[in-house]
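Trainee: Straight from Swiss-Prot, here's the annotation block:
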- His11 to Pro: In strain: cv. Ehimehadaka No.1 (VARIANT)
- Lys117 to Arg: In strain: cv. Igri (VARIANT)
- Gln174 to Arg: In strain: cv. Ehimehadaka No.1 and cv. Igri (VARIANT)
- 184-284: domain 'Fe2OG dioxygenase' (DOMAIN)
- His209, Asp211, His265: Fe cation binding site (BINDING)
- Lys261 to Arg: In strain: cv. Igri (VARIANT)
- Ala272 to Val: In strain: cv. Igri (VARIANT)
- Arg275: 2-oxoglutarate binding site (BINDING)
Amino acid sequence: MENILHATPAHVSLPESFVFASDKVPPATKAVVSLPIIDLSCGRDEVRRSILEAGKELGFFQVVNHGVSKQVMRDMEGMCEQFFHLPAADKASLYSEERHKPNRLFSGATYDTGGEKYWRDCLRLACPFPVDDSINEWPDTPKGLRDVIEKFTSQTRDVGKELLRLLCEGMGIQADYFEGDLSGGNVILNINHYPSCPNPDKALGQPPHCDRNLITLLLPGAVNGLEVSYKGDWIKVDPAPNAFVVNFGQQLEVVTNGLLKSIEHRAMTNSALARTSVATFIMPTQECLIGPAKEFLSKENPPCYRTTMFRDFMRIYNVVKLGSSLNLTTNLKNVQKEI
């Protein structure tokens, strides 16, 4: 627990192990960008067209009127804030540096992949459906946390699956293509906490990376910090009220043979305010074979990616070292070559 950032006194200066060279943390453009906002209560034809257009252009978009109630969203945000303010002793049993442990509290302070560490603490939970007895493996404090997590994850999962159906309709493939093993793995919940940082210009909450799953929904919280790679620059994201920020994972890129891209993004820190966000990852099962769908292949458009078992992809992804660009995956095709 001594590595947990939020459990230690506020730092007056940034420890050397967290300092990145300036060329590794290029500043974002000054403009703050509002990602495309898609109202899921609009007509279905309009919604699926908007999702596909936004996905092709930026790989990121926002959804509103998505079906997750404002109360559920506020309850989740409130519970997460309370969790990170609990005394260290109440969280000690959750702390683990074992990456393969499904439910754990960990810190970027223990990651030394590229020589530097990351200014983030994270509570990661595996959420199978139906939840059943798995709920007993989640934290039970603050009181009511388990029920809030179950309700939030169930509703967010439903939104993710509906977005996948809309994408299928927009691309002209079978609407239930992503049902079953492709989206049937445990939903992974990352509750990220970025404490206030004494020198945010030289630190990273998370390095540039692409998500390894199918599709991700982010509850971004009240403090901005997400930045997205776009046309060679980093753009700051200004989330809309009560919206989820959505991005495509690498498995969606593989299935669509590159039609939809998984885009690099990073998390920055703030000198005055702590930031808490909640990422919901829709995952394939570990045994799922994932490759380009035949609907996206032709003589003129051969497969760009191999068909691999998701378990093998995850195994290689977890050991890929950071390159000079700080891209955790370096290149999706290169990761596949190692399998």
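Using N, Cα and C of the backbone, Cβ positions are placed for all residues, glycine too.
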Trainee: Out of His11, His265, which of the recorded positions is least crowded by other Cβ atoms within 10 Å?
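Mentor: Each of the recorded positions His11, His265 was scored by Cβ atoms within 10 Å; lowest is His11.
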Trainee: Any idea what the Cα distance is from Arg275 (2-oxoglutarate binding site) over to His265 (Fe cation binding site), rounded to a whole Å?
Mentor: 16
Trainee: Should His265 (Fe cation binding site) be counted as helix, strand, or coil on the basis of DSSP?
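Mentor: Going by the DSSP assignment, His265 (Fe cation binding site) falls within a strand, counted as strand.
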Trainee: Rounded to a whole angstrom, what is the C-alpha distance between His11 (variant position) and His209 (Fe cation binding site)?
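Mentor: Each residue's Cα considered, His11 (variant position) and His209 (Fe cation binding site) end up 27 Å apart.
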Trainee: If you count the C-beta atoms lying within 10 Å of each candidate's C-beta, which of the recorded positions Gln174, His209, Asp211 ends up with the smallest number?
Mentor: Gln174
Trainee: Measure from the Cβ of Lys261 (variant position) and count the other Cβ atoms within 10 Å, all protein chains considered.
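Mentor: Other Cβ atoms found within 10 Å: 19.
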Trainee: Could you measure between His265 (Fe cation binding site) and Lys117 (variant position) for me? Cα positions, answer in whole angstrom.
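Mentor: Their Cα atoms are separated by 17 Å.
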